[in-house]
Amino acid sequence: MSLQYHVLNSIPSTTFLSSTKTTISSSFLTISGSPLNVARDKSRSGSIHCSKLRTQEYINSQEVQHDLPLIHEWQQLQGEDAPQISVGSNSNAFKEAVKSVKTILRNLTDGEITISAYDTAWVALIDAGDKTPAFPSAVKWIAENQLSDGSWGDAYLFSYHDRLINTLACVVALRSWNLFPHQCNKGITFFRENIGKLEDENDEHMPIGFEVAFPSLLEIARGINIDVPYDSPVLKDIYAKKELKLTRIPKEIMHKIPTTLLHSLEGMRDLDWEKLLKLQSQDGSFLFSPSSTAFAFMQTRDSNCLEYLRNAVKRFNGGVPNVFPVDLFEHIWIVDRLQRLGISRYFEEEIKECLDYVHRYWTDNGICWARCSHVQDIDDTAMAFRLLRQHGYQVSADVFKNFEKEGEFFCFVGQSNQAVTGMFNLYRASQLAFPREEILKNAKEFSYNYLLEKREREELIDKWIIMKDLPGEIGFALEIPWYASLPRVETRFYIDQYGGENDVWIGKTLYRMPYVNNNGYLELAKQDYNNCQAQHQLEWDIFQKWYEENRLSEWGVRRSELLECYYLAAATIFESERSHERMVWAKSSVLVKAISSSFGESSDSRRSFSDQFHEYIANARRSDHHFNDRNMRLDRPGSVQASRLAGVLIGTLNQMSFDLFMSHGRDVNNLLYLSWGDWMEKWKLYGDEGEGELMVKMIILMKNNDLTNFFTHTHFVRLAEIINRICLPRQYLKARRNDEKEKTIKSMEKEMGKMVELALSESDTFRDVSITFLDVAKAFYYFALCGDHLQTHISKVLFQKV
């Protein structure tokens, strides 16, 4: 039984030619007297059956069993009851899912974030001036949002730190106004029964400032006669931690310049409010913290504080989050998630608006989670820097000098600590360094070593977020650097790592970001991945037929190499709609291998094949595009074999050109010949130079838009020179020998840095071409560096459905 694949937007069959009035350009050659003789590549119809037998033959071949044993998993995907897989993504459900995400992206404001019971309780404590709550809606929210066990906090993830500080704050607020005694007593009971459990909690997941804020709440509770075990050993330990931390707080500095201490004023004493009010944020808050701002208002009755709190309470219908706004954080992290999930192409316009927004608030000192902040952090700065640079915005690497001191990098200016995710995002950003950006070179070395050490100690736990698989994300990044990270490989792993709505952030309390951690994104990504994978499996079947029918094994191309060629193309150019680009890359790679394997040994044999190729084309033109193999000169050694392979090459180029003409009305036949002729001139002289440039040209020729006028552009020439130094087959061999691997990879890295600078700093007019160069270079770099991962990645990316 075979799997049936329904091809949406299928390539017209050759029989369509006879029934159409379209005139094919004269540059399509006619070989051996047939109307259009192309390298044989069948199975072009509206509904195509992907042969189980052919795939089974591939799996059972001794060669593949030796080289790629993990492909046996593909057998399990083609059982007797295998379902039909729809290739494409134009179903109504898929379109609606895309539309829903677009709606989210088009309506981003100050950030969607869950309400914090702790911060709401601080707002509820504010006196209107007449012994009544200034924010009765906050009191009401507390009363209506108690959990069934008597606590307050995140309802889906139980953390004693989170539940106890939220519960104590809410109990204090209700008792202060003598309201809702039943809820208050339930909360006290929960607190008394569970306070001892703090001893067993992981300090890494302790809320921000817990050791300062929690004792302060206990003092308020004691003052209003709330009966809790104040002499509990665990509370004594927390008091000791508070005193230690308070002694380390630079009181003089915190009153002069904005620091993260402004976020947690409610836990401090002996504050000079006249000085602190000068450090207030533009929106009236103290570093965007409702609880800190509520405490400040109680001490100062400042009208700007009150206005901020009123806006927050109104925005969240009575409650307030632990931090607000979070606009920059939300904009940046959404783009990152959509990009890593492999679905960003559906939202290009919306993503540009997101990044325009972030760039508008970018400063030389960096950014933080909210706009117009006087305090910046390395986490948001690194994430924004990476995305902005990737998308062509001009941002300076000097921004990271603000977070560096004596060779180390820190989360906040003036502090001396790191967080795993902060260093992870610094590491990711540092890999987009341009040559001569020493600060990023230092950042890469520091963050890599930091993460490596944390992984070795099994300490990949973060103080900012509880994630599904943070160790997996970091492990992937450490093993597959960005230069070698292919889009489909990253997405295949990230789909398994992304926790969606189950990921929880850690602030003063646990909180969630529904537009950042969204199950809808995950489901859309899974469906899109499976759609693309089905298309790839269909193409892989066609690709094998082309290989067999043209007997390419006779020219030294093994089946395992065939799969590697297709995989590199599909893992890089993965989109279903880019089939022409993907297939031309894969076939061109195989043909280069066949030609080099059969005729690359000596300059004479290379020259012989090159002459045969050019003679094929010249004869065709002399005979009005009709010629027969009998017209070819066969007096040179090996010319029969050369003639056959040249025929396969030209036939394949004809088919590529024909397919593009039928689907997009563009005739690129002569340009295909010229591109291969240019490659042969380099190959004839040097043996293995020019393959990278050839692949880029092939891909560009197959694009929907005509970019061929860039082939003579000085920028193109510079990029071509670089990629031809990266994409040298002899380098792969050296890279896989332990004694030369490090030296070879460093040499390639140097060229990759030049490539990144040229590709990412280019204007919109040349950007598509530049990114194509970068994509191809990354694929070659991946092949040289990641040989140990190749089998696993091929199996996972091409054959394992998500």
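Please read every residue number as a count from 1 along the shown chain.
Each residue, glycine too, has its Cβ placed from N, Cα and C.
Note that the coordinates shown come from a computational prediction; the quantities given were computed from them, not determined experimentally.
Per Swiss-Prot, substrate binding site is recorded for K245, K463, and the stated evidence type is experimental evidence. Per Swiss-Prot, the feature Mg(2+) binding site maps to D377, D379. One mutagenesis experiment catalogued in Swiss-Prot, H331 to R, is accompanied by this note: Reduced catalytic activity, but loss of inhibition by Mg(2+). Here the residue is the original one, while Swiss-Prot reports the published mutagenesis H331 to A with the comment Reduced activity, but no effect on substrate binding. Increased inhibition by Mg(2+). According to Swiss-Prot, the mutagenesis experiment D377 to A carries the following note: Reduced catalytic activity, but no effect on substrate binding. Reduced inhibition by Mg(2+). For D379 to A, Swiss-Prot lists a mutagenesis experiment annotated as follows: Loss of function. A mutagenesis experiment is reported in Swiss-Prot for this position, D380 to A, and the note states: Strongly reduced activity. Reduced inhibition by Mg(2+).
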Checklist outcome for this item: Here the Cα-Cα span from D379 (mutagenesis position) to K463 (substrate binding site), rounded to a whole number of angstrom, reaches 12
Checklist entry - Considering only the recorded positions K245, D377, D380, K463, which residue has the minimal Cα-Cα separation from H331 (mutagenesis position)? => result D380
Checklist entry - Which whole-number value in Å describes the distance between the Cα atoms of K463 (substrate binding site) and D377 (mutagenesis position)? => result 14
Checklist outcome for this item: Least surrounded, by Cβ count within 10 Å, of the recorded positions K245, H331, K463 is K245
Checklist entry - To the nearest whole angstrom, what is the C-alpha distance linking D377 (mutagenesis position) and K245 (substrate binding site)? => result 21
Next on the checklist: Cβ neighbours within 10 Å, counted over all protein chains: which one of the mutagenesis positions D377, D379, D380 has the most?
Outcome noted: D379
Checklist entry - Hey, does DSSP put H331 (mutagenesis position) in a helix, a strand, or just coil? => result helix
Checklist entry - Roughly how many angstrom lie between the C-alpha atoms of K245 (substrate binding site) and D380 (mutagenesis position)? => result 26
